[in-house]
Amino acid sequence: MFRRCAVKLNPYDVVVIGGGPGGYVASIKAAQLGMKTACVEKRGALGGTCLNVGCIPSKALLHATHVYHDAHANFARYGLMGGEGVTMDSAKMQQQKERAVKGLTGGVEYLFKKNKVTYYKGEGSFETAHSIRVNGLDGKQEMFETKKTIIATGSEPTELPFLPFDEKVVLSSTGALALPRVPKTMVVIGGGVIGLELGSVWARLGAKVTVVEFAPRCAPTLDEDVTNALVGALAKNEKMKFMTSTKVVGGTNNGDSVSLEVEGKNGKRETVTCEALLVSVGRRPFTGGLGLDKINVAKNERGFVKIGDHFETSIPDVYAIGDVVDKGPMLAHKAEDEGVACAEILAGKPGHVNYGVIPAVIYTMPEVASVGKSEEELKKEGVAYKVGKFPFNANSRAKAVSTEDGFVKVLVDKATDRILGVHIVCTTAGELIGEACLAMEYGASSEDVGRTCHAHPTMSEALKEACMALVAKTINF
């Protein structure tokens, strides 16, 4: 039973519902721009899926398991003997992951205090377009007025109707991050970012991992050259198995295992059994309990909140950003950019997000990073383009540290030389893609990048060389 609802009559300028990457950034920026701001988050910890059960914990496990796998597979060739004897303590690995998460969530809460953002721990919902009710985690209930509201409630994993998550053997990404032991066998349904990253984590630790993907290839939104290189590396280095053009038609949770019925493109069916099943078939917008129907906020047929060019919803003074909206990829950094831009717009300033220059990264080994158009997209759109490529086996730094897998691929407009897309496969692709984003944001040509001095020896020289290939010839290949 809740206590009587306390109503605060002094309205906030902005209330943000959701404290994930989009929500907490919007809250801080709004406060920095002089608006009285509150943020409502029901998780009890700021940072959303990304910080608590997504981007950050997965990167902690990816790093730890890479070091472990590298010790067993590669230390000897570096002249470091005994790597095969390195053992893994799963509990300590999980503890390190949790330390990273705790430190960062605490850091965001500190930033709220520093910027004078009022933080409500509880579930927020609309009473009216200008009244927000909070059911607090402490059992208290409050209601307050707001001039404007930003919906930033993010998304949640999509489950299979015949195999609901139990987070023991049928896992969402959350469960796959917290397994207490290494399963002997794991099947991953969905060969996208989450499936490939988390499948890789457990493959490195000894699980036999099979990825089942409905599309003809994994990560189908990425450039095909990139996908082929990544899948080849994962199959070779981590012994992952891939079943593409394959659909899941049924399955049974046996309590300690899962029996999965799959059908290939030839119509042949087979049963695959595994100790752990990771379901990563996408995410859906989280709007439950928000009261959007009460105030008639429009959503599309998939449940995403419809927004206009300035993040406005169908209801005046109600805005939305991040995974919950019907625009752009479902990525944390996209939500952050929207958070800044939306807050700026509410403060009467120009705010803008360039949806054509939002990078995507898969943090496997090697990593994959892309920004802009793929070659397949340019062909489909009928754009005349040129391709410049440079392999890392011709890069001095990659040679020196024995990380020669991969390449840089640059796509430019054939007439103007303007960069249209950059695709990278290498151990540090996620770090290198930033330069490509900056170049594209400012409308650079491949000649601009190719004639820019890069430090030697660095992996970044491969981007310079790929650009040089488009305007003259590469020097080192």
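Using the three backbone atoms N, Cα and C, a Cβ is placed for every residue, glycine included.
What Swiss-Prot records for His456 is active site, proton acceptor, and it gives similarity to another entry as the kind of evidence. A coil conformation is recorded for His456 (active site, proton acceptor) in the three-state DSSP classification, outside any helix or strand.
Taking a C-beta cut-off of under 8 angstroms and a sequence separation of 6 or more, Cys50 (FAD binding site) has the following same-chain neighbours: Gly20, Pro21, Ile56, Ala332. The FAD binding site feature in Swiss-Prot is assigned to 41-50, Lys59, Gly124, 153-155, Asp323, 330-333; the stated evidence is similarity to another entry.
If you look up Swiss-Prot, you'll see Gly190, Gly191, Gly192, Val193, Ile194, Gly195, Leu196, Glu197, Glu213, Val248, Gly282 marked as NAD(+) binding site. Taking Cβ-Cβ distances under 8 Å and a sequence separation of 6 or more, the neighbours of Leu196 (NAD(+) binding site) in its chain are Val188, Val211, Cys218, Ala219, Leu230, Leu234, Ile362, Thr364.
According to Swiss-Prot, the natural variant Val67 to Leu carries the annotation: In allele 1 and allele 2. Secondary structure at Val67 (variant position), as computed by DSSP, is helix. Around Val67 (variant position), a 10 Å sphere centred on its CB holds 12 further CB atoms from the protein chains shown.
All chains included, 22 other C-beta atoms sit within 10 angstroms of the C-beta of Phe144 (variant position). Natural sequence variation is annotated in Swiss-Prot for Phe144 to Leu, with the remark: In allele 1 and allele 2.
DSSP assigns Lys208 (variant position) to a strand in the three-state reduction. Under the heading of natural variants, Swiss-Prot lists Lys208 to Glu and annotates it as follows: In allele 1 and allele 2.
Asp256 (variant position) has a Cβ environment of 8 other Cβ atoms inside 10 Å. Quoted from Swiss-Prot, the note on natural variant Asp256 to Gly is: In allele 1.
Looking at Swiss-Prot, the entry for natural variant Lys268 to Arg says: In allele 2. Of all Cβ atoms in the shown protein chains, 9 besides its own fall within 10 Å of the Cβ of Lys268 (variant position).
Considering only the binding-site residues Glu41, Glu213, Asp323, the Cβ with the fewest other Cβ atoms within 10 Å is that of Glu213. One residue stands out among the recorded positions Lys208, His456 for having the most other Cβ atoms within 10 Å of its Cβ: Lys208. Whole-number maximum of the Cα to Cα distances across the NAD(+)-binding residues Gly190, Gly191, Gly192, Val193, Ile194, Gly195, Leu196, Glu197, Glu213, Val248, Gly282: 20 angstrom. Rounded to a whole value, the Cα-Cα separation of Thr153 (FAD binding site) and Gly282 (NAD(+) binding site) is 16 Å. All protein chains shown were included, and the count of other CB atoms within 10 Å of the CB of Gly190 (NAD(+) binding site) stands at 22. For the recorded site, Gly44 (FAD binding site), the DSSP three-state label reads coil.
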